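J.: Have a look at this one.
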Amino acid sequence: MEGKFAISESTNLLQRIKDFTQSVVVDLAEGRSPKISINQFRNYCMNPEADCLCSSDKPKGQEIFTLKKEPQTYRIDMLLRVLLIVQQLLQENRHASKRDIYYMHPSAFKAQSIVDRAIGDICILFQCSRYNLNVVSVGNGLVMGWLKFREAGRKFDCLNSLNTAYPVPVLVEEVEDIVSLAEYILVVEKETVFQRLANDMFCKTNRCIVITGRGYPDVSTRRFLRLLMEKLHLPVHCLVDCDPYGFEILATYRFGSMQMAYDIESLRAPDMKWLGAFPSDSEVYSVPKQCLLPLTEEDKKRTEAMLLRCYLKREMPQWRLELETMLKRGVKFEIEALSVHSLSFLSEVYIPSKIRREVSSP
């Protein structure tokens, strides 16, 4: 929904919030039950054979809430409570995290997930992104390499120290003056791999930007990556563990998450390439058997479920084939297992050779 709603239009959003809450009050005052319609979005279905429209950003259904049923009454109550907090944030030009909002009324919200759902409902209702509400994520991501930029007046000069980790900015919409001499962006799943590359001075010998979400990526990391893609037009490669969890992280970067399917266009990296680790890498790079772990029953169930996602067959059949191979072999391994013969193997051999292969492929 980026572009539909800039932060500079917060006054317009405030007026729409005021109009909405006023209409709810009028309904209640006149003895009518408020009727709130929330569109439903999804970025995939679990039928690979379906001729579906999951790849579009159009609603896939609609929920209608009234005060006639207790669960719906509670959901409306939570939506309005969070909406009043959002209204205050916008009026005072302040920002808050989802956790901050939860602790404003912990006894009423009961769980963080209640706040998360209410924020999602508000974004859908007002056709905006979370950042338009001045609701920010507590960033976990790190970045290093051939890049410098400003965020809300703060200077981030990664170019001055190529292998030093900088925090991914929280206020991504306020990032400006982006300058880069990089040839590509490398996203790595884990901080341990990020630090390994930093220790090996990877960015000194490879003109790139390295980003990690330190596991499952938060909104700030995904939004920042999307911004860099839009501004720099660089190829993006992703390195994750060869296991179901690593693939889920890869899929979240590339296709977005189901939880935020309503805002998929501002968060996904549609041209991201899977650099590794692939099931076949264990043989190609002679990973010792003691580094190969058996897939658990939970791993197998998760992999089988991921194989049903429509976007794999439609857009990335080769990724689906790799998943099937992992399931057939029944083993998984971490990226670090590739470095069993040499600590610098990832930075000196594996990643550069994979990048060269991607560059030379048609």
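In case you wondered, yes, glycine gets a Cβ from its N, Cα and C as well.
Among the features that Swiss-Prot reports, active site, O-(5'-phospho-DNA)-tyrosine intermediate is placed at Y103, with the record citing experimental evidence. Residues or ranges marked as Mg(2+) binding site by Swiss-Prot: E189, D241. Summarising the annotation, Swiss-Prot assigns domain 'Topo IIA-type catalytic' to 8-142. Here Swiss-Prot notes a mutagenesis experiment, Y103 to F, with the remark: Loss of double-strand breaks induction.
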J.: DSSP says what for the domain 'Topo IIA-type catalytic' (8-142): how many helix, strand, coil residues?
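T.: Tallied per class, the domain 'Topo IIA-type catalytic' (8-142) gives 73 helix, 15 strand, 47 coil.
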J.: In the structure shown, with every protein chain counted, which of the binding-site residues E189, D241 has the densest set of Cβ atoms within 10 angstroms of its Cβ?
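T.: Most Cβ neighbours within 10 Å: E189.
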J.: Between the Cα atoms of E189 (Mg(2+) binding site) and Y103 (mutagenesis position), find the distance and write it as a whole number of Å.
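T.: Answer for this pair: 30 Å between alpha carbons.
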J.: List the same-chain residues at least 6 positions away in sequence whose Cβ sits under 8 Å from the Cβ of Y103 (mutagenesis position), in sequence order, or say none.
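T.: The list for Y103 (mutagenesis position) is empty, so the answer is none.
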J.: Across the domain 'Topo IIA-type catalytic' (8-142), what does the mean pLDDT come to, as a whole number?
T.: 84
